[in-house]
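> Take this structure, written in structure tokens, and hold onto it; I'll ask about it next.
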Amino acid sequence: MRAVLLPGSGEQPTAFCYQVNGSCPRTVHPLAIQVVIYLACAVGVLITVLGNLFVVFAVSYFKVLHTPTNFLLLSLALADMLLGLLVLPLSTVRSVESCWFFGDFLCRLHTYLDTLFCLTSIFHLCFISIDRHCAICDPLLYPSKFTVRTALRYIVAGWGIPAAYTAFFLYTDVVERALSQWLEEMPCVGSCQLLFNKFWGWLNFPAFFVPCLIMISLYLKIFVVATRQAQQIRTLSQSLAGAVKRERKAAKTLGIAVGIYLVCWLPFTVDTLVDSLLNFITPPLVFDIFIWFAYFNSACNPIIYVFSYRWFRKALKLLLSREIFSPRTPTVDLYHD
């Protein structure tokens, strides 16, 4: 890092990330503020990793949870956990220091993993919406239509498509050669902002909003059908009524998860598009807040499950007790007392 005096800046020095031409300016925070931000980010990373790790463990360990919907939840939790484990620590340093100090290779890998895990999350939420739509709107055909094999196909697509899509933009020069007029503005040295250009702003918008529109339309239909079922539930047998209520409860919980996802990611996605039209005028601090608000979503789902799913709370209680070592624990029925 170096400090220089800019013309007209008086005595206020400007810091840079590297002692080279084209280096990014660096915002130097007081030590106390740095410590507070590092601690806050560390807590967020810890909640993200441990919360989603428990979801992965619970669905894998308890046999009663081996359902198509829960396998999708497991895969979603895995993406969020890996985001917290592999992406957020380096993002924390970049946010606090306002510079990237880990080299070009890690910059590209970090950007790849960041985009991969975030796109994987939205794909999985979209597939979960399809699952809930089928369970609520077509309950008689649901067991035969949405099997474990179907869920596994969705999981492969949910990871494979984002992996190929992101690799195409980051690890080939096809896009840069074909769209050079869109990519003239190169990031300064020390920013690690490989994808934030005008073309990516336009491309990122439909990648977010098309799945969102699908999810919103599916949940609107689910709401209409669930309301009708609530009026008819008195005429059903007790066992069938219980099954319908359980499916509606799951749809409601996952609908909340989708809603929180939209709220967390909407500011960043809209800003990316608008910023590309206005020649990137968003202050770095505001942009960083939008990014971390989106990251925060990865910590939300386990918290939602704690308040919404009795089986999740029961599994957590077993995990924190000696009963977890009992050979009978994996076969415990978490849905009933």
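The backbone N, Cα and C atoms fix where each Cβ goes, glycine too.
Where a substitution is noted, the model still shows the residue that was there originally.
What Swiss-Prot notes for the published mutagenesis of C17 to S is this: Does not affect trace-amine receptor activity. Here the residue is the original one, while Swiss-Prot reports the published mutagenesis C24 to S with the comment Decreased trace-amine receptor activity. Looking at Swiss-Prot, the entry for mutagenesis of T111 to A says: Abolished signaling via the G(s)-class of G-proteins. The annotation that Swiss-Prot gives for the mutagenesis experiment D114 to A reads: Abolished trace-amine receptor activity. For the mutagenesis of T115 to A, I, Y or L, Swiss-Prot gives this note: Abolished signaling via the G(s)-class of G-proteins. The structure shown keeps the original residue. Under the heading of mutagenesis, Swiss-Prot lists C118 to A and annotates it as follows: Does not affect trace-amine receptor activity. The note that Swiss-Prot attaches to the published mutagenesis C188 to S is: Decreased trace-amine receptor activity. While the structure shown retains the original residue, Swiss-Prot records the mutagenesis experiment A257 to I or L with this note: Decreased activation of GNAL/G(olf) G alpha protein in response to trace amine-binding without affecting activation of G(s) G alpha proteins. Among the mutagenesis results in Swiss-Prot, Y295 to A has the note: Abolished trace-amine receptor activity. The residue drawn here is the original one.
Show me how these features fit into the structure around them.
There are 20 other CB atoms within 10 A of the CB of C17 (mutagenesis position), with all protein chains counted.
Taken residue by residue with DSSP, C24 (mutagenesis position) is part of neither helix nor strand, so it is coil. Taking all protein chains in view, 20 other C-beta atoms sit within 10 angstroms of the C-beta of C24 (mutagenesis position).
DSSP assigns T111 (mutagenesis position) to a helical segment in the three-state reduction.
Every protein chain considered, the tally of other Cβ atoms within 10 Å of the Cβ of D114 (mutagenesis position) stands at 20.
In sequence order, L83, W265, A294 are the residues near C118 (mutagenesis position), counting only same-chain partners six or more apart with C-beta under 8 A.
The local packing around C188 (mutagenesis position), expressed as other Cβ atoms within 10 Å of its Cβ over all shown chains, amounts to 17.
According to DSSP, A257 (mutagenesis position) is assigned to a helical segment. Taking Cβ-Cβ distances under 8 Å and a sequence separation of 6 or more, the neighbours of A257 (mutagenesis position) in its chain are L125, C300, N301, I304.
Its Cβ taken as reference, Y295 (mutagenesis position) is surrounded by 26 other Cβ atoms within 10 Å in the chains shown.
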> Find the shortest Cα-Cα separation between D114 (mutagenesis position) and the mutagenesis positions C17, C24, C188, Y295, and name the residue that gives it.
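Given the candidates C17, C24, C188, Y295, the nearest one is Y295.
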> Please report the number of other Cβ atoms within 10 Å of the Cβ of T115 (mutagenesis position).
23
> Relative to the Cβ position of T111 (mutagenesis position), how many further Cβ atoms are located within 10 Å?
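For T111 (mutagenesis position), the 10 Å Cβ neighbour count is 19.
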